[in-house]
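Features of the protein shown, as given by Swiss-Prot:
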{"type": "MUTAGEN", "residues": "Ala63 to His", "note": "Abolishes interaction with ARC1"}
{"type": "BINDING", "residues": "Lys411", "note": "ATP binding site"}
{"type": "MUTAGEN", "residues": "Gly502 to Asp", "note": "In mes1; renders the protein unstable in vitro, elevates the KM for methionine in vivo"}
{"type": "MUTAGEN", "residues": "Asn584 to Asp or Gln", "note": "Abolishes aminoacylation activity"}
{"type": "MUTAGEN", "residues": "Arg588 to Ala, Lys or Gln", "note": "Abolishes aminoacylation activity"}
Amino acid sequence: MSFLISFDKSKKHPAHLQLANNLKIALALEYASKNLKPEVDNDNAAMELRNTKEPFLLFDANAILRYVMDDFEGQTSDKYQFALASLQNLLYHKELPQQHVEVLTNKAIENYLVELKEPLTTTDLILFANVYALNSSLVHSKFPELPSKVHNAVALAKKHVPRDSSSFKNIGAVKIQADLTVKPKDSEILPKPNERNILITSALPYVNNVPHLGNIIGSVLSADIFARYCKGRNYNALFICGTDEYGTATETKALEEGVTPRQLCDKYHKIHSDVYKWFQIGFDYFGRTTTDKQTEIAQHIFTKLNSNGYLEEQSMKQLYCPVHNSYLADRYVEGECPKCHYDDARGDQCDKCGALLDPFELINPRCKLDDASPEPKYSDHIFLSLDKLESQISEWVEKASEEGNWSKNSKTITQSWLKDGLKPRCITRDLVWGTPVPLEKYKDKVLYVWFDATIGYVSITSNYTKEWKQWWNNPEHVSLYQFMGKDNVPFHTVVFPGSQLGTEENWTMLHHLNTTEYLQYENGKFSKSRGVGVFGNNAQDSGISPSVWRYYLASVRPESSDSHFSWDDFVARNNSELLANLGNFVNRLIKFVNAKYNGVVPKFDPKKVSNYDGLVKDINEILSNYVKEMELGHERRGLEIAMSLSARGNQFLQENKLDNTLFSQSPEKSDAVVAVGLNIIYAVSSIITPYMPEIGEKINKMLNAPALKIDDRFHLAILEGHNINKAEYLFQRIDEKKIDEWRAKYGGQQV
């Protein structure tokens with residue numbers, strides 16, 4: 001006799017019923033008796049067994065299997081009745097009642113399918129097929145190794161079941177390797193034994209201006225990226241900052257605005273805080289220097305220096321404005337630079353050549369407030385005897401700069417100070433708004449910002465926690481990382497460390513110094529005083545998300561030389577890098593997994609993807625290089641490497657040709673590609689989060705996963721059975737027409 005057998009291809013049957021039917025057909029082919037070897041008819045869409053020479057037709061899968069195996073025993077047994085009455089009825093449900101399925105399939109295995117060993121009867125195989133179609137994961141867990149013929153039949157049956165998302169049940173399950181995630185944040189962050197404790201500071205922004213983009217990337221954003229990296233690595237890190245509020249500039253600005261210095265500081269502290277919140281700067285504490293703790297700690301350090309012989313009195317010539325009857329802070333004197341002859345140099349520094357100046361060095365000095373010619377006057381002041389501390393400072397700098405891998409410009413600037421020889425520097429001023437000098441003779445003077453401001457790091461920490469000394473008097477267990485623009489370097493490598501050394505107390509001192517050069521605006525310069533460039537409030541008004549601003553600023557971070565903000569480059573990077581690379585990779589795969597797998601990660605064998613070992617090698621190299629660069633504070637390079645992982649993910653999808661054809665015709669490979677691909681997205685999210693925390697959160701939300709810790713090795717942390725959420729767009733295309741509009745609108749006017 002000549003028989004043809006065909007698989008169930010009915011589109012009306014639920015996928016689980018179709019799988020059960022086709023598994024029985026496949027089992028029939030594997031277990032066919034010697035007298036009956038049917039041939040497969042792939043052109044027939046109906047499930048049947050028919051004789052091509054005689055009028056004979058069977059169209060029930062159970063009957064076909066019994067006939068082909070020539071085994072009609074057991075049809076009245078409890079086992080067979082359970083297979084039909086209890087299990088087969090479930091197969092006709094479009095939506096399986098999962099709780100009911102779990103109970104009945106477990107009962108089937110415990111009572112009727114205790115072992116799956118040859119010889120197997122037709123009744124055994126019918127029961128197996130029904131259980132497998134309803135709960136394949138249970139079968140695989142109970143029987144890790146299926147009998148050879150059964151294994152072959154399962155593989156064949158799957159090929160004849162059109163895959164659709166209805167066979168994957170998304171119940172929001174989270175199946176993540178827990179030891180690979182980021183630890184939750186402590187309510188109060190304090191150093192811990194046997195952990196890497198890192199104290200991170202950003203240069204304290206001066207309070208009386210809106211920060212521009214150069215200020216933001218030069219200190220707070222750079223520090224934030226590193227702090228988020230540390231926390232992503234599960235280091236024990238504390239990130240503090242605050243506004244620097246004392247000094248002549250505040251007094252004078254308050255006079256201009258007709259308010260008290262305190263009112264001015266309150267106003268601008270909120271402006272700074274709001275700008276940084278919008279930029280998603282994740283301070284653990286953002287404070288200010290106008291506090292009782294600042295007075296207490298600064299006066300303590302002053303007193304210790306005095307008692308140890310590192311302070312001295314000198315009479316100092318200062319510039320005095322005869323029009324508004326006040327001593328002028330260095331930055332409120334302007335004139336011609338004696339070095340480069342720039343006409344608008346300030347009394348403390350030339351914006352053009354960067355030289356540090358004394359106001360008396362300026363050619364034709366003038367009062368910034370009223371253009372009057374200032375007069376020299378003498379006043380007694382306290383000086384920090386840096387000359388007496390020079391050998392200690394030099395020895396410390398040599399050791400700390402090497403151990404802490406200071407950036408090149410940090411070393412160069414510090415060495416230029418040391419090379420010229422340190423001289424006593426004035427640390428008091430004739431002002432009202434400041435930390436009072438704790439000496440009777442000088443009770444009407446205050447501590448100068450050069451000395452006072454850096455102590456703000458300590459006082460701000462003390463306002464965060466009463467246990468602040470665990471951070472600041474704990475050099476054996478705490479590493480201090482500081483971020484700033486290059487103009488702040490001497491205060492952090494000479495003045496502040498000198499003050500710490502002079503107290504002869506056990507201070508936590510600078511370990512790693514990370515400095516930036518200047519970020520220029522288009523073809524000009526940012527300037528706080530002149531309002532040239534894009535400021536924080538302008539960025540908020542642009543309608544572009546803070547993630548894009550953070551990304552762009554990090555990508556042009558002036559690490560070794562000055563760099564430029566360009567509107568053309570800003571738009572191009574959004575469209576070609578964020579949208580076309582990162583956004584495309586994440587969106588394409590997550591949409592595919594939702595469309596084809598109903599958001600469920602299938603059982604997978606990673607070896608089924610093309611050159612899996614080569615892929616892992618590539619990813620491990622990317623991750624290890626990322627960690628290496630970030631540990632050194634090379635954030636610009638770290639971002640390039642992070643984006644290269646996204647590009648490698650796109651390449652991975654192309655290499656494996658992930659599409660509908662792969663899903664339907666090569667299910668095992670498709671399953672592996674989506675599972676491995678989702679884990680690449682998870683890794684991308686971990687290393688992109690320091691730069692764009694909101695994007696990292698969005699990706700993790702789509703993945704329905706907690707934050708993955710940053711590692712230098714690739715892990716398959718998302719496991720089989722994990723359920724993801726729907727895709728959402730991460731980025732939007734920016735119309736190139738906006739370039740000229742923004743260039744005109746944000747051409748340097750500060751609100």
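Just so you know, the numbers here start at 1 and follow the chain as drawn.
The backbone N, Cα and C atoms fix where each Cβ goes, glycine too.
Sequence features annotated in Swiss-Prot and their locations in the structure.
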residue	record	Cβ within 10 Å
Ala63	mutagenesis position	13
Lys411	ATP binding site	19
Gly502	mutagenesis position	23
Asn584	mutagenesis position	17
Arg588	mutagenesis position	16
Whole-number Å value for how far Gly502 (mutagenesis position) lies from Lys411 (ATP binding site) (Cα to Cα): 22
Arg588 (mutagenesis position) versus Ala63 (mutagenesis position) - Cα distance in angstrom: 45
Residue pair Asn584 (mutagenesis position), Gly502 (mutagenesis position) - Cα distance, angstrom, rounded: 56
Arg588 (mutagenesis position) in three-state DSSP notation: helix
Rounded Cα-Cα span from Arg588 (mutagenesis position) to Gly502 (mutagenesis position), Å: 60
